[in-house]
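K.L.:
Quick one: the structure is below, questions incoming.
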Amino acid sequence: MNDKPNKWIFIPILAILFVMIGYQYVCPAGGQACHFRTGDKLVRIAPLATPDPTTDDLYREQDPEEDNPPKCASKFNFTERDLTRDVDFNIKGDDVIVFLHIQKTGGTTFGRHLVRNIRLEQPCDCKAGQKKCTCHRPGKQESWLFSRFSTGWSCGLHADWTELTNCVPVIMDKRQPPKRKRNFYYITMLRDPVSRYLSEWKHVQRGATWKTSLHMCDGRSPTQDELPTCYNGDDWSGVTLHDFMDCPSNLANNRQVRMLADLSLVGCYNLSTMNESERNPILLASAKSNLKNMAFYGLTEFQRKTQYLFERTFHLRFISAFTQINSTRAANVELRDDMRSRIEQLNMLDMQLYEFAKDLFLQRYQFVRQRERQEERLKRREERRWIRERRVNQSKEPIVENQTRVTTTEDYASQVVRW
């Protein structure tokens, strides 16, 4: 019997053993010499987070999307001016941040961040049991923040853009000495229209009405004929989603567009001034323009990015990081496709506004992140150049020979202090 084939089998086995031994030598266990790729990312063990990380670290450690956000083609032609938001906010001067709080957009949480979570020279004074905080400028008895949790509903419950822009300057002049010029920086929060609509339905179902809202426009509130109520009695408790959607005068429909648009452009709440086909494009265009020109707006679905952009816009830092909470009442609603389609149809203007807002928001975020990375690269480049120049200058310095040390001939004992 021929044994040569059996001998040839040992050759590849020995080769494999040789490769394995060599690999263990070149790439020992736990070594950093070799990396393996999964897809396009290196597989590695992330370093342990520090006990008290800065907010910048939190962006990188807890949200991997932050460092490399997906770049998608935009359907909107935003200019660099649209993307640039760098407010020279002077908290010690006459500048005022005005928070436009749209229902069920996470505004309550964001409003609390403004009064409790900003690192300030003179923090807001929030006393237990009180709904409002005192947010004064350093060394002055003047407020720098106009919001629910600082000045209260001074312009009416959930006042909209039309109300605030006409009311805030008057209120501020009444409460504080009139100024020749105050800078009012308007901010707001937006939310996915379907989620926001469902959240409002759930809130109304539990008894909320907001019936004390003024809805002031062109100097007056709407009449009962212009804005009829959707229910009889004190509230709409227990309302079904079908009934909620069936009310044609339900202000939940396209609420975000209505609260951000200049309603005086369409005759306020008087629907007889123009038909719907004329009214809707004007409202949407006005809401987009006002939103784009605001100092800042955030999105409920992007809490960390909202925090990041606010900090970079106003040059104010939050003490603790924002938290993304996706387990909401709206998220727990089981919604059929036909029901979702109807909600989207009822909120068609809000759907278009949110698409616009989300695109602009993410582009602003990418723009600021890219600008920061460029500044960091330039800073590192300048540091390296400074180090190189320093080394060159040191190499050109003349070498001084060590001089012979002069030894003293005095007796050591004479140098000892006698106590």
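Heads up, the Cβ atoms here are built off N, Cα and C, so glycines get one too.
Just so you know, the substitutions we noted aren't modelled in this structure.
Straight out of Swiss-Prot:
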type	residues	note
MUTAGEN	H101 to A	Significantly impairs catalytic activity
BINDING	101-109, R191, S199, 323-325, 329-330	3'-phosphoadenylyl sulfate binding site
MUTAGEN	K104 to A	Significantly impairs catalytic activity
MUTAGEN	K131 to A	Slightly impairs catalytic activity
BINDING	K131, K132, R148, W153, H158, H203, W210	substrate binding site
MUTAGEN	K132 to A or E	Significantly impairs catalytic activity
MUTAGEN	R148 to A	Moderately impairs catalytic activity
MUTAGEN	W153 to A	Moderately impairs catalytic activity
MUTAGEN	H158 to A	Abolishes catalytic activity
ACT_SITE	H158	active site, proton acceptor
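Map these features onto the structure and tell me what's around them.
P.N.:
The Cβ of H101 (mutagenesis position) lies under 8 Å from the Cβ of G107, T108, G111, S147, R148, H158, T188, M189, each of which sits 6+ residues away along the same chain. DSSP gives H101 (mutagenesis position) a coil state; it is part of no helix or strand.
In the shown protein chains, 14 other C-beta atoms lie within 10 A of the C-beta of Q324 (3'-phosphoadenylyl sulfate binding site).
Note on K104 (mutagenesis position): other Cβ atoms within 10 Å of its Cβ, all shown chains, come to 26.
With a cut-off of 8 Å between CB atoms and residues at least 6 apart in sequence, the same chain places F149, G152 near K131 (mutagenesis position), listed in sequence order.
DSSP classifies H158 (mutagenesis position) as coil under the three-state reduction.
With a 10 A radius on its CB, K132 (mutagenesis position) counts 17 other CB atoms from all the protein chains.
The number of other Cβ atoms within 10 Å of the Cβ belonging to R148 (mutagenesis position), over all protein chains shown, comes to 21.
Of all Cβ atoms in the shown protein chains, 15 besides its own fall within 10 Å of the Cβ of W153 (mutagenesis position). Under DSSP, W153 (mutagenesis position) is assigned to coil, being neither helix nor strand in the three-state scheme.
Cβ contacts within 10 Å of H158 (mutagenesis position), excluding its own Cβ and spanning all protein chains shown: 21.
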K.L.:
Check each residue in the chain of W210 (substrate binding site) that is at least six apart in sequence and keep those whose C-beta is under 8 Å from its C-beta; list them in sequence order.
P.N.:
Q103, L157, H158
K.L.:
Determine, using Cα-Cα distances only, which of these mutagenesis positions is closest to S199 (3'-phosphoadenylyl sulfate binding site): K104, K132, W153.
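P.N.:
Closest by Cα: K104.
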K.L.:
When you rank H203, Q324, R329 by Cα distance to K104 (mutagenesis position), which of the binding-site residues ends up on top as the closest?
P.N.:
H203
K.L.:
Quick check: of the recorded positions listed here (K132, W153, H203), which one has the Cα closest to that of R329 (3'-phosphoadenylyl sulfate binding site)?
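P.N.:
Smallest Cα separation from R329 (3'-phosphoadenylyl sulfate binding site) among K132, W153, H203: H203.
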